[in-house]
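Structure first, commentary second.
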Amino acid sequence: MRGFRLIAPIQRSIAIISRLQPITANFHSSPALRSHENPLGIPKSPASAPRIPRKTTRRPEPIAGVKKTIVVSSAKGGVGKSTVSVNTALSLAKRGLRVGLLDVDIFGPSIPTMFGLSGEPRMTHEGKLIPMSKFGIQVMSMGFLVDPNKAVAWRGLLVQKALEQLLQDVDWGTLDVLVMDLPPGTGDVQLTIAQTVKIDGAIIVSTPQDVALVDVVRGLDLFEKTYTKVLGLVQNMSVFVCPNCNHETHIFGVDGAVSKAKSRGLGVLGNVPLDPQICSQSDKGVPVAVSGGVQAKYYDKIAEGVAEQLGV
């Protein structure tokens, strides 16, 4: 059976956890706080709400060998974030840049499928992971380190150790740009990366629909509180063009992400239509940015805007 290669740090953590003795705790809630409207007794005062710490004991540092690091984020899943990450990274490489792509979606890594890559990465004599290479860029993913047919059922400590190894123990060589594909949401992974790694810019991906835009605001709030520059928004699935009659249908609404970007003083890096070719090429392991299709132009535009803002 195939195992995972995050050997030393995570096995030590498992050993520590296995030695812990079970404890029994009784939790009591104040009757005054519990009601039919608020059965959990959650404080309603904004002053008591948890806040993202603005300062940490550790200053964010660049990843060794990497000149610029950007993250691709979506506070909501299913908006095509990984597709944007992959094709933007490939379009940056087409500009002559040395590019790496790091998939830090611990529980749902999809980058290996989109690149048609499998197997386990080799390791250096120093014990660092060597990224796989395809289409001219370096690729590392949690998907290379675990059994692809089994769920990653880890809790906080193991997730933290896995994330630390992906951030610290990969030998990238020398890169002009590292693109990080973040998991959806605004949880521990995003916060840890924002507070420990020097991020030169963030791309936020959204569809035009209102449900996705609500989460965009949460993502923007996270980056503002961690002092991370947002390079702009990508409006994905902006329109569907019928392949038979060329009729345009705005399935998810019209320019919702564009309007949200303008209201927050942000630019729009690009609009990507809902195109079956983009999906099918990703499933085949040959993304449109390298397959030569007309769809590549959308990601080339995004890459142009990113490179201009990064100064690379």
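Glycine too: its Cβ is placed from the backbone N, Cα and C atoms.
The ATP binding site annotation in Swiss-Prot covers ALA75, LYS76, GLY77, GLY78, VAL79, GLY80, LYS81, SER82. For LYS81 (ATP binding site), the same-chain residues lying six or more positions away in sequence with a CB closer than 8 A to its CB are VAL72, SER73, SER74, ASP181, LEU182, PRO184, VAL205, ASN236.
The DSSP secondary structure for CYS242 (mutagenesis position) is coil. Sequence-distant contacts of CYS242 (mutagenesis position), defined by Cβ-Cβ distance under 8 angstroms and a gap of at least six in the same chain, are GLU248, THR249. For the published mutagenesis CYS242 to Ala, Glu or Ser, Swiss-Prot gives the following note: Reduces the amount of fully assembled complex I.
Counting Cβ atoms from all protein chains shown, CYS245 (mutagenesis position) has 7 others lying within 10 Å of its own Cβ. According to Swiss-Prot, the experimentally introduced change CYS245 to Ala, Glu or Ser is described as follows: Reduces the amount of fully assembled complex I.
According to Swiss-Prot, the mutagenesis experiment CYS279 to Glu carries the following note: Abolishes most of complex I activity. According to DSSP, CYS279 (mutagenesis position) sits within a helical segment.
A mutagenesis experiment is reported in Swiss-Prot for this position, CYS279 to Ala or Ser, and the note states: No effect. CYS279 (mutagenesis position) is surrounded by 13 other CB atoms, counting those within 10 A of its CB over all protein chains shown.
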| message | What whole-number Å value do you get for the CA-CA distance of CYS279 (mutagenesis position) and LYS76 (ATP binding site)? | response | 19
| task | Fill in the CA-CA distance, SER82 (ATP binding site) to CYS245 (mutagenesis position), as an integer in Å. | result | 29
